[in-house]
Every structure is written in C-alpha cells, then in structure tokens.
Amino acid sequence: MMKTLSSGNCTLNVPAKNSYRMVVLGASRVGKSSIVSRFLNGRFEDQYTPTIEDFHRKVYNIHGDMYQLDILDTSGNHPFPAMRRLSILTGDVFILVFSLDSRESFDEVKRLQKQILEVKSCLKNKTKEAAELPMVICGNKNDHSELCRQVPAMEAELLVSGDENCAYFEVSAKKNTNVNEMFYVLFSMAKLPHEMSPALHHKISVQYGDAFHPRPFCMRRTKVAGAYGMVSPFARRPSVNSDLKYIKAKVLREGQARERDKCSIQ
C-alpha cells in the first residue's frame, strides 16, 4: 500500500510500512508545542497559545527511501476522552512532557504513561508485557533555576527504569538544550532511521505556490547518499474513520510480522 502525499508534477508516495505517528502528550503550559516547533522548524515561540489539537506532517527522503512522520500535538486539557484514547491507539512513538517546576504536570505524565500502557495493551492481545512502546519522558524548562525545581531527576528516572523502550530527558525548548539528542534516542528505540532527527537531515522549504510541485524534493528521489526532510504545508488531521482503518492495518501488519518471526524460529 502506498500513501500519496501531493499531486502535480511530482507525486510523493510513501509505503504504509514507512508511515509513523508521533504523539506528544502532557499538561497545559509545559512546552509541548515549543518542542514540536523545535522539531519542525528549529524555532521557539515566546508567545503562549493554548493548543486544542495540532496536526503536522513531515516527509523524508533518506538515501532514496521515502518516510512519513505525522505529529499529533495534543491538548493539555483533554476535553474529549474518546479522542485522547484514539490518539493513543494511533501512536507509534510517544513524548510525555512535564515541566520541571510543576509537580502537578509530573503527576499528569505518570497518569498518561499508565493510560498509554493500558490502551495499547488492547492491541497486543491484552498482555501489557508484550507491548513495546518507544516513549520518552521529557522534563522541560531545565533552563530555570534549580530553586524552582519541583521534580528531582532521580524520581523522574524511576518511570523509565527497567524499560529499554523508554528514556528520560531533561530539556529546554527555549534554549534548544538536549532536544536533538532526545529525538535521536526516541527514533533509535523505535528502530527508525537516525536521519529523522532534526539535526541529521537537510531541510527543504516549500513555498506556498510550490506546495503541489515540490521539484527539489523529487530530484532527490534517486538513491543518493543523503537525507532530506520537508514539512507538509497543508497537513490535515485524518478523520476518525481513517484513524480506525490505520489502527486495523497496523495491527494486521504486526500480526503478520509475528507469524513470520515464528516461522523463521521454527
């Protein structure tokens, strides 16, 4: 199955097996959108704008292979529990963000981690131990004074101890401290190309008038020694029906992969 990303002189088709979704969760005002902004365009926005739910898409050409990463920047208020559950079900990699100067936001991350494990276990034959979920616990605002800290590093690290698919980072979206390193480790845990990390690929900008004719991106579709990334300018959140189909297809692919593994072992 192939996903068509744009039309015109150049059509970008991404194999379904190379399409992933990153879900960013956490309480309000902890810096989720700032971290996403750093990931997408390397910028930090000083002005706070409450997020209801933002959807972004980044397309990569990595040594000639096409990849797609959808980014779901969720609301900290979670007014619609059913939508929160659907967002978790569709997620492949997760970033749980709290503020180092807010104990309440850390408690919310602990609740979210538990909810993710419970929800995703439904896709793994209801066995939590079978769920391998690449996840980063992210303590943001480490540029603030230690006097403001309400969450000790050792306490936060307990959330990831003993889980090779979970890591803890203290970052500053404002100062861009440890942000690139965090994404590198997250993609490594998910067995995704390292070049998907912000610092490891060339960024291609698409102007408004060129959005449906991304010729510079197409010119790099051959097998070349390089990695390129482009933020889709007109990304739209898929419908609920599309998300449900996505979940079904993903479960089917994972089941087929497990069967192949069993056959190879036997």
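Just so it is clear, glycine is given a Cβ too, placed from its N, Cα and C backbone atoms.
Here the original residues are kept at every noted site.
Keep in mind that this is a model prediction, so the values were computed, not measured.
Residues or ranges marked as GTP binding site by Swiss-Prot: 26-33, 73-77, 140-143. Every protein chain shown contributes to the tally, and the Cβ of Asn142 (GTP binding site) ends up with 20 other Cβ atoms within 10 Å.
For the mutagenesis result Cys263 to Ala, the note given in Swiss-Prot is Loss of plasma membrane localization.
Recorded in Swiss-Prot as a mutagenesis result, Cys263 to Ser carries the remark: Rather found in granular structures translocated to the nucleus.
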DSSP three-state assignment (helix, strand or coil) for Asn77 (GTP binding site): coil
Three-state secondary structure, Lys32 (GTP binding site) (per DSSP): helix
Among Thr74, Asn77, the most crowded of the binding-site residues [Cβ within 10 Å]: Thr74
Binding-site residues compared (Arg29, Lys32) - the one with the fewest other Cβ atoms within 10 Å: Arg29
Same chain, 6+ residues apart, C-beta under 8 Å of the C-beta of Gly26 (GTP binding site), given in sequence order: Lys32, Gly76, Leu96, Val97, Phe98, Ser105, Glu108, Val109, Leu112, Cys138
